[in-house]
Amino acid sequence: MADKELKFLVVDDFSTMRRIVRNLLKELGFNNVEEAEDGVDALNKLQAGGYGFVISDWNMPNMDGLELLKTIRADGAMSALPVLMVTAEAKKENIIAAAQAGASGYVVKPFTAATLEEKLNKIFEKLGM
């Protein structure tokens, strides 16, 4: 299991969704969670460093989750950062686009705590965390 001190950044323009994800992470033992309301806000925080995992929505103002993902993957300092997309975008082409852009995983809203835990564990296992 991953280090419980792992620092998460939860990115979503909907504050209730950020709170839901934060609370689910807390239930899983991860208390080091910060929030960003869009991709621009997230990038500013990520560039300051210290994050070990990003959970991002797709549809957001200013910079959407897919653009954020592509920017993270193109940045040498952040390119290996795990990014889990959590989004209402359930179409096959969206899932393929996220995978091609380098998403570590993909969860469609609405989802359960068990689904989030399963996806996180798969990513942790794949990355040897």
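Note: Cβ is positioned from N, Cα and C throughout, glycine not excepted.
Here the original residues are kept at every noted site.
Taken from Swiss-Prot, the feature domain 'Response regulatory' covers 7-124, and the record attributes it to sequence analysis. DSSP places the residues of the domain 'Response regulatory' (7-124) in helix, strand and coil in these numbers: 55 helix, 21 strand, 42 coil.
Where Swiss-Prot documents Asp12 to Ala as a mutagenesis experiment, the accompanying text is: Abolishes magnesium binding. Less than 8 angstroms from the CB of Asp12 (mutagenesis position) sit Arg18, Val21, Glu35, Glu37, Ser56, Asp57, Met60, Val86, each of them six or more residues away in the same chain.
Residues or ranges marked as Mg(2+) binding site in Swiss-Prot: Asp12, Asp13, Asp57, Asn59.
Asp13 (mutagenesis position) counts 18 other C-beta atoms within 10 Å of its own C-beta, drawing on all protein chains shown. One mutagenesis experiment catalogued in Swiss-Prot, Asp13 to Ala, is accompanied by this note: No effect on magnesium binding.
Quoted from Swiss-Prot, the note on mutagenesis experiment Asp57 to Ala is: Abolishes magnesium binding.
Here the residue is the original one, while Swiss-Prot reports the published mutagenesis Thr87 to Ile with the comment Impairs chemotaxis; when associated with W-106. Summarising the environment of Thr87 (mutagenesis position), the number of other Cβ atoms within 10 Å of its Cβ, over all protein chains shown, is 25.
Among the mutagenesis experiments that Swiss-Prot reports, Lys92 to Arg is described with the note: No effect on chemotaxis.
The mutagenesis experiment Ile95 to Ala or Val is recorded by Swiss-Prot, whose note states: Enhanced CW flagellar rotational signaling activity.
A mutagenesis experiment is reported in Swiss-Prot for this position, Ile95 to Asp, Lys or Met, and the note states: Loss of CW flagellar rotational signaling activity. In sequence order, Glu89, Tyr106 are the residues of the chain that are 6 or more apart from Ile95 (mutagenesis position) and have a CB within less than 8 Å of its CB.
Listed in Swiss-Prot is the mutagenesis experiment Tyr106 to Trp, annotated as follows: Impairs chemotaxis; when associated with I-87.
Listed recorded positions: Asp57, Asn59, Lys92, Tyr106. The one with the lowest count of other Cβ atoms within 10 Å of its Cβ is Lys92. Spacing of Thr87 (mutagenesis position) relative to Asp13 (mutagenesis position) is 11 Å (Cα to Cα, whole number).
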